[in-house]
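Going by Swiss-Prot, these are the annotated features:
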| type | residues | note |
| --- | --- | --- |
| DOMAIN | 13-276 | domain 'Protein kinase' |
| BINDING | Leu19, Gly20, Val21, Gly22, Ile23, Asn24, Gly25, Lys26, Val27, Lys42 | ATP binding site |
| MUTAGEN | Lys26 to Arg | Probable loss of kinase activity. PML axon regeneration after injury is partially impaired. Partially rescues PLM and ALM axon termination defects in a rpm-1 mutant background |
| ACT_SITE | Asp135 | active site, proton acceptor |
| MUTAGEN | Leu142 to Pro | In ju637; partially rescues motor neuron presynaptic and PLM and ALM axon termination defects in a rpm-1 mutant background |
| MUTAGEN | Thr173 to Ala | Abolishes phosphorylation. Partially rescues motor neuron presynaptic and PLM and ALM axon termination defects in a rpm-1 mutant background. Stronger rescue of neuronal defects; when associated with A-285 |
| MUTAGEN | Thr173 to Glu | Phosphomimetic mutant. Defects in motor neuron presynaptic and PLM and ALM axon termination and increased cebp-1 mRNA levels; when associated with E-285. Localized exclusively to the cytoplasm |
| MUTAGEN | Thr285 to Glu | Phosphomimetic mutant. Defects in motor neuron presynaptic and PLM and ALM axon termination and increased cebp-1 mRNA levels; when associated with E-173. Localized exclusively to the cytoplasm |
| MUTAGEN | Thr285 to Ala | Abolishes phosphorylation. Partially rescues motor neuron presynaptic and PLM and ALM axon termination defects in a rpm-1 mutant background. Stronger rescue of neuronal defects; when associated with A-173 |
Amino acid sequence: MAFHEYPVTQDYRISRKVLGVGINGKVVECEHRQSGDKFALKVLRDTQKARREVELHVMASGHGHVVSVHDVYKNSYNGVDCLLVVMENMKGGELFNRIQERGQKAFTEREAAGIVNEICSAVAHLHRMSIAHRDLKPENLLYVTTASNAALKLTDFGFAKKTDESEPQGLKTACFTPYYCAPEVLGTEKYDKSCDLWSIGVIMYILLCGYPPFYSQHGQPMSPGMKAKIKSGQYTFPSPEWDCVSEAAKDLIRKLLRTEPTERITIEQTMEHKWISHYRRVPDTPLFTSSNLNDQREQWTDMQDEMEATLASMRVGPENIQIKSLGDSNNKLLAKRRKGGASPKDDPMDDIKEEEKDDEEEKMIS
């Protein structure tokens, strides 16, 4: 994988504006010195896992529904090697936040179908290259701009993995977000690209009603009851939210949420399903989604925090999966996020800023 080895600050001005926090690193805004264009900069410690993330993201880059990678740098700060990934700046925000911000404007089934079509387009692109994303969730689906017709794009390849002959053992490392993970991910079975289809089914379910099909009744990232529901495929289409949803939509959800991976619909079959292939003809029926997401805004934020904690602190054993609570997690990144601000300690971004500051001062002196 090719990358620049000279300082990123030669090409970009680095801002302290945090755009997001991924499982493997922080994302801040940066500005290209020559063009003045704004980009997103992700900082990763240079590890084999980070290189895999960057390599797969670069491979997938260029598709209309995948966040583009523009530059990659390898720099060292205080003796720590880092990869700095310059990406497209997604100014439109996260998928469900966009729906929450609609206010009284109705969100329709036709709009939901259009969104799922965009997500499926990105996943189909990955699967054609034998890449499983393995972390499909609303926070990783971002809009390019705030315009109503802005494109939705997939990002964060921190758990992505090749599924072809280069991975002879299959995907047997359990990387997942509880609310969106497939049953086979919860056990010791191997799993593959079909886990992405399960995640699409969960996202589609939430888009059509405003709440997830599987949840923890005790507010924990993964309760035994929630785990049992996922493994047995227990979910319903309750009234009144689902009374107005088309049978075609419910049919696709049933095919996506099948517990047996070999029986689950593929991404190609999903794209051919009439609810997706004819998404412009889907009924323009108003849904309860927007009001439910707003009514549960506080719970939704807590759920996102739980998912992030789980992603960063999961521990996989041969017989079971143990997930630390956020309070027990020793992950510094999550602790900073929970406290509402980043501590400057051990943050490569601060070293980058100091280096840039020194460069600017040298220019002023000379």
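Glycine is treated like the rest: Cβ placed from N, Cα and C.
Distribution of Swiss-Prot features across the structure.
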residue	record	contacts (Cβ under 8 Å, 6+ apart)
Leu19	ATP binding site	Val27, Val28, Glu29, Ala40, Asn89, Met90
Leu142	mutagenesis position	Val67, Met90, Gly92, Gly93, Glu94, Leu95, Leu152, Lys153, Thr155
Thr285	mutagenesis position	Thr108, Glu109, Arg110, Cys244, Val245, Ser246
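Put simply, Asp135 (active site, proton acceptor) is 14 Å from Val21 (ATP binding site) when counted between their Cα atoms. Within the model, the domain 'Protein kinase' (13-276) carries an average pLDDT of 85.
Lys26 (mutagenesis position) sits 17 Å from the residue listed as 'active site, proton acceptor', taking the Cα positions as reference. The residue listed as 'active site, proton acceptor': 26 other CB atoms within 10 A of its CB, across all protein chains. DSSP classifies Thr285 (mutagenesis position) as coil under the three-state reduction. For Val27 (ATP binding site), the count of additional Cβ atoms within 10 Å of its Cβ stands at 22 [all protein chains shown].
Every protein chain shown contributes to the tally, and the Cβ of Val21 (ATP binding site) ends up with 18 other Cβ atoms within 10 Å.
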